[in-house]
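Swiss-Prot annotations:
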- Val41 to Ala: Induces short filamentous virions (MUTAGEN)
- Lys95 to Ala or Arg: No effect (MUTAGEN)
- Cys151 to Ala: No effect (MUTAGEN)
- Ala155 to Gly: Complete loss of virus ability to be rescued in a reverse genetic system (MUTAGEN)
Amino acid sequence: MSLLTEVETYVLSIVPSGPLKAEIAQRLEDVFAGKNTDLEVLMEWLKTRPILSPLTKGILGFVFTLTVPSERGLQRRRFVQNALNGNGDPNNMDKAVKLYRKLKREITFHGAKEIALSYSAGALASCMGLIYNRMGAVTTEVAFGLVCATCEQIADSQHRSHRQMVTTTNPLIRHENRMVLASTTAKAMEQMAGSSEQAAEAMDIASQARQMVQAMRTIGTHPSSSAGLKDDLLENLQAYQKRMGVQMQRFK
């Protein structure tokens, strides 16, 4: 796996799924291929994206700044600086300075990532802030190692939280999760259907699922009732995906 592929993988792991994720993936690919060379326009686009957390925007802004060639005097962006200040916690800043001193002696991506993984996400973000604000300088490889370590810390905590939701025994949460998954899968099918021969069938299955979810939410149902919806939709999807040759996300 090349260095830039690895960076793209880690950064995208902290971006919520949806159309915006696909858009960000495309921007990263363009930036890494040297196609997107206007940093100002790119940063303005990033600043106005909805859904993304300030920290995710800060990390993406840091990656874009590292990768896109720019004028030396180009102003640093406030939204990136604010995101990479470690929540203003002096403890994070102290640790960031210690980490920076270690990284300064490092020259490889993997070496930097290994060192950085022993620090908290707050300290890692503060260290990125030091480099972003030109208070310290490291090689691009080392900076990317720092980025990937930060994303790994964030993705780990997101995964723990997601696993808790998926394995919860609370029937109300499981019920709502099934309905949300049914709705998002229906939406994905409608988007995919545009160019396929089976478009009418896909739209029909998606529409039925959507109506069922709407009815359940309106009249209220027993938390176990959505299990049937999940099974029916899954059966329809599996038949559809065999013909389409597409692997759909499985329901939990």
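Numbers here mean position along the shown chain, with the first residue as 1.
Glycine is no exception: its Cβ is also placed from the backbone N, Cα and C atoms.
Feature annotations (Swiss-Prot) mapped to structure.
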residue : record               : Cβ contacts under 8 Å, 6 or more apart
Val41   : mutagenesis position : none
Lys95   : mutagenesis position : Tyr119, Ser120, Ala123, Ser126
Cys151  : mutagenesis position : Tyr10, Val11, Ser13, Ile14, Ile59
Ala155  : mutagenesis position : Tyr10, Ser13, Ile14
